[in-house]
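Undergrad: Quick paste of what Swiss-Prot says about this protein:
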DOMAIN    7-72  domain 'MIT'
MUTAGEN   Leu63 to Ala  Impaired PROS/At4g24370 interaction
BINDING   Gly172, Pro173, Pro174, Gly175, Thr176, Gly177, Lys178, Ser179  ATP binding site
MUTAGEN   Lys178 to Ala  Loss of ATP binding and ATPase activity. Pale seeds, transparent testa phenotype caused by a lack of proanthocyanidin (PA) and mucilage defect in seed coat
MUTAGEN   Glu232 to Gln  Loss of ATPase activity. Enlarged endosomes with a reduced number of internal vesicles, as well as abnormal localization of ESCRT-III subunits. Pale seeds, transparent testa phenotype caused by a lack of proanthocyanidin (PA) and mucilage defect in seed coat
Amino acid sequence: MYSNFKEQAIEYVKQAVHEDNAGNYNKAFPLYMNALEYFKTHLKYEKNPKIREAITQKFTEYLRRAEEIRAVLDEGGSGPGSNGDAAVATRPKTKPKDGEGGGKDGEDPEQSKLRAGLNSAIVREKPNIKWSDVAGLESAKQALQEAVILPVKFPQFFTGKRRPWRAFLLYGPPGTGKSYLAKAVATEADSTFFSVSSSDLVSKWMGESEKLVSNLFEMARESAPSIIFVDEIDSLCGTRGEGNESEASRRIKTELLVQMQGVGHNDEKVLVLAATNTPYALDQAIRRRFDKRIYIPLPEAKARQHMFKVHLGDTPHNLTEPDFEYLGQKTEGFSGSDVSVCVKDVLFEPVRKTQDAMFFFKSPDGTWMPCGPRHPGAIQTTMQDLATKGLAEKIIPPPITRTDFEKVLARQRPTVSKSDLDVHERFTQEFGEEG
């Protein structure tokens with residue numbers, strides 16, 4: 001029932017703004033006051049804090065405008081026929097728009113609030129991950145380029161029945177680079193990139209979650225060409241009919257199905273990109289909405305070799321090409337995440353050596369580096385002793401060696417099991433394709 005107060009308030013606002021714009025201030029003032037009374041009554045019953053905040057903001061705006069009009073009327077101005085110049089002078093630079101509560105282009109306060117929350121999902125700064133940083137996955141990269149890069153740079157390619165792909169599902173074991181690939185897409189694509197998770201789209205308020213989904217796709221269409229990346233989509237779109245499925249969850253899935261169907265059949269330049277570790281958990285109707293279902297497997301030896309180089313970056317090391325080949329062969333069964341963790345651990349090995357060292361030598365440039373007792377110029381001292389002498393800034397850890405990697409690999413194990421791989425390979429045979 002309390003929603004009637006809000007609707008009545010909005011109706012009065014529309015009339016008030018209309019009269020205000022026409023300069024009929026003696027008519028606009030009572031209409032503003034009526035709107036304020038209805039908004040005040042609505043606020044007593046409104047439980048949603050976001051909506052309360054939005055209405056309070058508009059209430060303050062209309063109250064300020066009503067006070068300005070009252071001041072004009074007190075001076076004898078009632079509209080264009082009486083002291084119109086004075087009335088114009090008192091107008092605020094931005095008056096309320098003739099719409100539902102004064103939001104953008106007639107948006108009501110609730111929709112404005114939903115969109116404000118989704119704005120944080122837009123990736124404003126490029127993640128700075130290039131295609132070349134993604135090791136392997138050539139088929140997946142080619143398919144994504146066909147869907148993302150070519151339609152923007154070469155729109156003339158897509159004529160007649162040739163249309164770019166509209167929905168991609170990336171699936172595979174954890175840590176294989178699905179989200180990393182999405183970051184590369186965000187970097188390389190000249191498109192608006194929306195990165196969302198279930199927490200961005202699920203609300204505790206009844207009916208708000210599906211509105212968030214609807215607004216997300218609407219914003220993507222307005223910003224086209226655009227990409228919507230949904231990470232861990234299985235948490236949003238599990239199989240329907242399960243015992244633990246709530247009514248809210250069902251409505252989110254239904255809205256997502258409707259929106260994706262719309263994206264697929266209209267040339268709106270909106271690409272949906274989703275990732276999951278559990279493809280079998282997806283609802284079959286959602287699964288069907290994805291044109292391309294690409295398996296992101298564990299990296300091969302060559303890809304792992306490339307990953308070691310990328311993660312080491314410009315950190316000082318003395319590894320040769322045969323050393324990197326050895327590491328690629330040695331890490332069979334490792335995911336991209338496993339390789340990343342391995343390198344992070346290795347990066348600290350020189351620091352550990354420096355902390356434990358009993359001998360240091362002074363290089364020609366004045367820096368001190370740990371060494372063995374037989375190294376030319378070796379001096380028996382410790383890192384703490386050098387720091388006490390004011391040489392802390394001159395201490396440099398040694399470059400990374402193959403031995404450092406062997407030491408770390410001796411204690412690290414892959415995180416993906418054989419049974420995990422079997423599940424994804426079976427799904428690929430039934431529904432997907434190799435990446």
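A Cβ is built for glycine as well, from the same backbone N, Cα and C atoms used for every other residue.
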Undergrad: How many whole Å apart are the CA atoms of Ser179 (ATP binding site) and Leu63 (mutagenesis position)?
TA: 48
Undergrad: For the domain 'MIT' (7-72), what's the model's average pLDDT?
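TA: Mean pLDDT for the domain 'MIT' (7-72): 84.
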Undergrad: Long-range same-chain neighbours of Gly175 (ATP binding site), Cβ under 8 Å, sequence gap at least 6?
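TA: Non-local contacts for Gly175 (ATP binding site): Ser335, Gly336, Ser337, Asp338, Thr415, Val416.
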Undergrad: Hey, how far is Glu232 (mutagenesis position) from Gly177 (ATP binding site), Cα to Cα, in Å?
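TA: Spelling it out, the Cα of Glu232 (mutagenesis position) and the Cα of Gly177 (ATP binding site) are 13 Å apart.
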Undergrad: With every protein chain in view, how many other Cβ atoms are within 10 Å of the Cβ of Thr176 (ATP binding site)?
TA: 27
Undergrad: Whole-number Å only: compute the distance from the Cα of Pro174 (ATP binding site) to the Cα of Leu63 (mutagenesis position).
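TA: Distance (Cα to Cα, whole Å): 54 Å.
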Undergrad: Taking the Cβ of Pro173 (ATP binding site) as centre, how many other Cβ atoms lie within 10 Å?
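TA: The answer is 22.
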Undergrad: Quick check for the class: what is the C-alpha distance, in angstrom and rounded, between Leu63 (mutagenesis position) and Thr176 (ATP binding site)?
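TA: Approximately 56 Å lies between the Cα of Leu63 (mutagenesis position) and that of Thr176 (ATP binding site).
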Undergrad: Might you list, by sequence position, any residue in that chain lying six or more from Gly177 (ATP binding site) with a Cβ less than 8 Å away from its Cβ?
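TA: Same-chain residues close to Gly177 (ATP binding site) (Cβ under 8 Å, separated by 6 or more) are Val134, Ala135, Leu137, Ile296, Pro299, Gly336.
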Undergrad: Of Gly172, Pro174, which of the binding-site residues has the most Cβ neighbours inside 10 Å?
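TA: It comes out as Gly172.
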Undergrad: Whose Cβ lies within 8 Å of the mean position of the Cβ atoms of Gly172, Pro173, Pro174, Gly175, Thr176, Gly177, Lys178, Ser179, the ATP site, other than those residues?
TA: Tyr180, Ala275, Asn277, Ile296, Ser335, Gly336, Ser337
Undergrad: Among all the protein chains here, how many other CB atoms are within 10 A of the CB of Lys178 (mutagenesis position)?
TA: 27
